[in-house]
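Per Swiss-Prot, these features apply:
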MUTAGEN   T35 to H  Lack of activity
MUTAGEN   T35 to A  Almost no change in activity
MUTAGEN   A88 to G or S  Almost no change in activity
MUTAGEN   D271 to E  Lack of activity
MUTAGEN   D271 to A or N  Strong decrease in activity
MUTAGEN   T275 to A, D or N  Lack of activity
MUTAGEN   T275 to S  Strong decrease in activity
MUTAGEN   D302 to N  Almost no change in activity
MUTAGEN   E322 to D  Strong decrease in activity
Amino acid sequence: MSTPSARTGGSLDAWFKISQRGSTVRQEVVAGLTTFLAMVYSVIVVPGMLGKAGFPPAAVFVATCLVAGLGSIVMGLWANLPLAIGCAISLTAFTAFSLVLGQHISVPVALGAVFLMGVLFTVISATGIRSWILRNLPHGVAHGTGIGIGLFLLLIAANGVGLVIKNPLDGLPVALGDFATFPVIMSLVGLAVIIGLEKLKVPGGILLTIIGISIVGLIFDPNVHFSGVFAMPSLSDENGNSLIGSLDIMGALNPVVLPSVLALVMTAVFDATGTIRAVAGQANLLDKDGQIIDGGKALTTDSMSSVFSGLVGAAPAAVYIESAAGTAAGGKTGLTAITVGVLFLLILFLSPLSYLVPGYATAPALMYVGLLMLSNVAKIDFADFVDAMAGLVTAVFIVLTCNIVTGIMIGFATLVIGRLVSGEWRKLNIGTVVIAVALVTFYAGGWAI
């Protein structure tokens with residue numbers, strides 16, 4: 001006779017195809033917790049950035065958790081992929097500093113712009129345009145995007161703990177930070193520990209490292225302190241003003257605002273699409289043609305999350321590259337994403353706990369994932385010289401410009417021009433050329449973020 005737990009495990013396994021994809025329920029939950037810890041910083045960073053632009057931080061905190069929670073749960077249930085949704089940091093910065101502070105657009109109009117961006121983004125996804133872009137993504141550029149994102153993660157993590165800093169002097173743009181600081185030492189030691197644990201195939205090695213460093217930080221770092229467990233979420237500021245449903249769609253249709261909406265859409269299309277492709281590839285969730293399994297559902301969920309963001313008062317949403325931390329921990333199904341979503345909904349009431357995980361506890365995980373993504377170099381076909389070089393150009397300029405879309409644009413342009421100059425124009429397809437022209441025009445017109 002089967003026990004209730006066995007039946008539960010069986011139903012989970014059947015729904016999420018856990019065994020079929022070579023995983024276990026425990027492995028998926030650990031992967032989800034790993035991803036959550038790697039991206040929980042967003043509930044602090046996003047309210048802080050939008051708060052500088054006049055958004056009520058407490059209300060933004062709630063909205064950020066709702067977007068990440070519900071978006072990730074839908075991704076898991078519908079697309080069955082280990083991809084976590086959250087408010088995109090780059091698009092949050094654009095919303096706060098360019099739209100509101102730079103163009104002096106009101107908060108309701110900015111939220112209307114986010115909503116319109118989400119609607120256009122969803123139309124592009126639902127009509128198959130995003131899938132078409134993925135089908136016309138050259139192999140070199142696709143693998144180069146994965147390499148570039150890996151390098152980008154390494155730079156983000158190293159800069160976040162002060163290992164690499166902006167050069168205060170003339171010369172190169174970056175410089176070595178203070179190597180002897182506690183965050184830097186903990187990050188590098190943590191990276192080495194993760195590598196050792198992964199070599200030994202210790203289950204949940206990344207998660208154990210994050211928890212271990214957090215405990216060390218709580219003991220020795222005065223900036224990490226226990227301030228309680230529970231806190232009731234607030235949907236409005238101290239004056240009772242709520243962001244939910246406060247968007248001004250008609251204001252966002254103003255000709256002055258529309259170019260910014262289109263810039264958000266173009267950036268999201270290529271940034272998020274490249275991220276989803278890279279993380280799915282890292283998790284071996286591509287079919288025999290190199291396309292994402294149930295990719296259409298993932299792309300639509302990703303875009304619809306931005307519609308929800310505009311309604312509840314948050315920044316545009318996107319799949320987080322930190323999802324790769326979960327796939328590195330073994331996540332292969334939507335149960336990973338659902339775990340992330342449930343944890344974000346719980347953190348609504350446990351917000352003090354989010355401050356117990358310092359940046360230097362998650363930095364080693366991001367560094368390790370970045371290193372893993374560099375393995376995409378081995379997937380590049382160097383027998384096709386132009387395609388291979390375009391891929392490497394994509395990778396290098398993603399990290400040099402700190403912008404995924406810019407790297408993809410330069411990679412596409414390099415491929416098309418390289419094919420023409422080398423006499424290999426017959427290898428080009430119309431889709432690749434159209435995307436290259438669209439991206440170059442987007443940048444030449446000054447609309448890029």
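Every residue, even glycine, has its Cβ placed from backbone N, Cα and C.
Overlay of Swiss-Prot annotations on the structure.
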| residue | record | DSSP class |
| --- | --- | --- |
| T35 | mutagenesis position | helix |
| A88 | mutagenesis position | coil |
| D271 | mutagenesis position | helix |
| D302 | mutagenesis position | helix |
| E322 | mutagenesis position | coil |
Need this for a regression test: mutagenesis positions T35, T275, D302, E322, filtered to those with Cα within 10 Å of A88 (mutagenesis position). What's left?
none
Cβ-Cβ neighbours of A88 (mutagenesis position) (radius 10 Å)
28
Which has the fewest other CB atoms in a 10 Å radius around its CB: T35, T275, the listed mutagenesis positions?
T275
Around E322 (mutagenesis position), which of the listed mutagenesis positions (T35, D271, D302) come within 10 Å, judging by Cα atoms?
T35
Take the C-alpha atoms of T275 (mutagenesis position) and T35 (mutagenesis position) and report the distance between them in angstrom, rounded.
15
Name the residues of the same chain, 6+ apart in sequence, whose Cβ is under 8 Å from the Cβ of D271 (mutagenesis position)?
A88, S90, A318, I404, V405
Do me a favour and check the Cα-Cα span between D302 (mutagenesis position) and T35 (mutagenesis position); whole Å is fine.
17
Using all protein chains in view, find how many other C-beta atoms are within 10 Å of the C-beta of E322 (mutagenesis position).
27
When you measure from the Cβ of D302 (mutagenesis position), how many other Cβ atoms are you left with inside 10 Å?
28
